[in-house]
Amino acid sequence: MTKDGDEGSKSGVSRRKFLGSAAVGVATAGIASQLLTLSAPAEAAVKTNVGPSRAGVGYDVIVIGGGFAGVTAAREASRSGLKTLILEGRSRLGGRTFTSKLQNQKVELGGTWVHWTQPNVWTEIMHYGLEVEETVGLANPETVIWVTEDNVKRAPAAEAFEIFGSACNEYYKEARNIYPRPFEPFFERKKLQHVDGLSAADYLEKLPLTREQKDMMDSWLSGNGHNYPETIAYSEIMRWFALSNFNMPTMFDSIARYKIKTGTHSLLEAIMADGNSEVKLSTPVTKVNQDKDKVTVTTEDGVFTASAVIVAVPINTLHDIEYSPKLSAAKVDMGSQRHAGAGVKGYIRVKQNVGNVMTYAPARNKLTPFTSVFTDHVDESGTLLIAFSADPKLIDINDIKAVEKALQPLLPGVEVTASYGYDWNLDPFSKGTWCTYRPNQTTRYLTELQKREGRLFFAGSDMANGWRGFIDGAIENGREVGHQVATYLKRENDNA
């Protein structure tokens with residue numbers, strides 16, 4: 001929403017209603033979307049698509065879901081010579097990434113940051129010659145503001161990080177024992193099993209830290225998991241740290257410093273153009289029926305057949321499709337439990353130059369709903385901030401007056417001219433934000449989520465071994481599954 005009071009409509013969870021609503025375009029005064037439909041290279045790819053490798057089916061592979069995992073899997077399958085179709089429920093590709101604009105400035109409403117510790121996405125960025133730019137506030141702030149025991153403190157970053165850094169050293173001390181090889185999550189299975197039932201809050205409360213340190217850590221944990229710390233698995237927090245080479249400065253840089261200069265949509269478009277897949281947008285899948293020879297996919301507008309199907313939808317929406325035969329009990333259980341990621345992310349334009357700041361506040365405090373706010377950049381118009389909250393019920397990020405009030409304890413006197421976010425919980429094709437496992441979900445479900453079921457393969461950032469919940473995890477898993485499908489169908493055709 002912008003200062004003049006225009007606001008986009010909100011969407012419910014009906015998939016057909018969602019497709020017809022203004023929320024898909026998210027077009028409001030001062031706010032514009034960059035929807036990745038089909039670029040010219042991708043259109044050309046559709047026109048040159050080959051026929052299926054065997055009779056009796058319309059396609060070799062159907063990919064359900066056009067996020068980074070689905071698009072990457074489709075690229076791998078199509079480059080193996082397989083006729084591939086992507087069915088995407090939304091009117092755009094991109095999944096839980098969404099490049100948009102706020103007052104003529106590019107913003108990322110979903111997945112944003114990349115780093116060379118994330119080998120899959122970084123390889124793609126280099127391969128396609130994309131550039132990155134920096135977000136200055138989280139990784140390299142000048143001033144830190146934090147809430148502890150419902151009081152606000154402010155100090156130079158070096159001073160604040162002495163307090164926070166010693167708390168992190170204590171919190172992360174077991175990470176290397178649990179995840180010595182972070183891309184092999186079960187390398188130390190017994191050690192992981194021993195701690196996987198703990199929540200991030202459970203572990204924090206038993207540590208010999210001051211209340212101030214625990215309040216800062218609570219903010220950090222909420223920001224990582226995008227929910228209250230008691231809903232987040234302690235093992236998830238350890239995983240991020242392990243993937244960041246067991247180093248806090250590297251972790252700051254890995255999770256919120258570097259972003260693609262031309263937007264995440266530019267990487268997705270490059271991957272699409274490099275494949276040879278057909279795409280059908282605004283095509284929600286309702287049923288998937290597999291038999292001995294093929295898979296039949298029913299949408300709200302038609303029926304398609306293939307030799308294999310890659311289901312590349314978020315875990316929280318897995319159960320919205322009817323499967324015959326039914327999916328394994330583990331997949332059904334995980335889908336009904338849902339992952340924990342469900343918080344708020346928003347961009348806030350303030351009139352003042354507040355400098356390069358970072359704020360911390362525990363998820364449950366009496367002063368502000370924001371667990372963290374940090375500077376994206378400062379320019380002649382003021383400051384663009386990025387804000388997070390653990391709970392969407394606490395703040396409407398598109399309500400300027402509410403956002404301005406929520407910022408006052410942290411940044412007294414700031415005037416908000418625009419505030420903009422996207423509620424991924426209301427989006428029927430995501431029903432949540434980035435994937436964060438709850439206690440016990442890694443050891444109970446991760447391996448089962450990755451397993452093929454007949455002609456059905458499963459892909460997504462939500463089931464990646466490494467940077468789960470990140471663009472890197474989506475590409476990791478999408479590439480692997482695309483290769484698996486190509487190998488499976490080649491073997492089947494060779495034996496026919």
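In case you wondered, yes, glycine gets a Cβ from its N, Cα and C as well.
Annotation comment: Swiss-Prot describes Ala69, Glu88, Arg96, Trp113, Val285, Ser461, Ile471 as FAD binding site. The annotation that Swiss-Prot gives for the mutagenesis experiment Pro180 to Ser reads: Extremely unstable at high temperature.
Around the Cβ of Trp113 (FAD binding site), 24 further Cβ atoms fall within 10 Å across all displayed protein chains.
Around Glu88 (FAD binding site), the same-chain residues at least 6 positions away in sequence with a Cβ under 8 Å from its Cβ are Gly65, Gly66, Gly70, Val279, Lys280, Leu281, Ser282, Thr283.
Within the same chain, the residues at least 6 positions away from Pro180 (mutagenesis position) whose Cβ sits under 8 Å from its Cβ are Phe187, Glu188, Ala242, listed in sequence order.
Annotation note: Glu88 (FAD binding site) sits in a coil segment as assigned by DSSP. In this structure, Pro180 (mutagenesis position) belongs to neither helix nor strand by DSSP; it is coil.
Minimal Cβ crowding within 10 Å, among the binding-site residues Ala69, Val285, Ile471, is found at Val285. Listed in sequence order, Gly67, Phe68, Ala69, Arg96, Trp434, Cys435, Trp467, Arg468, Gly469, Phe470, Ile471, Gly473, Ala474, Asn477 are the same-chain residues at least 6 apart in sequence whose CB falls under 8 Å from the CB of Ser461 (FAD binding site).
The number of other Cβ atoms within 10 Å of the Cβ belonging to Arg96 (FAD binding site), over all protein chains shown, comes to 26.
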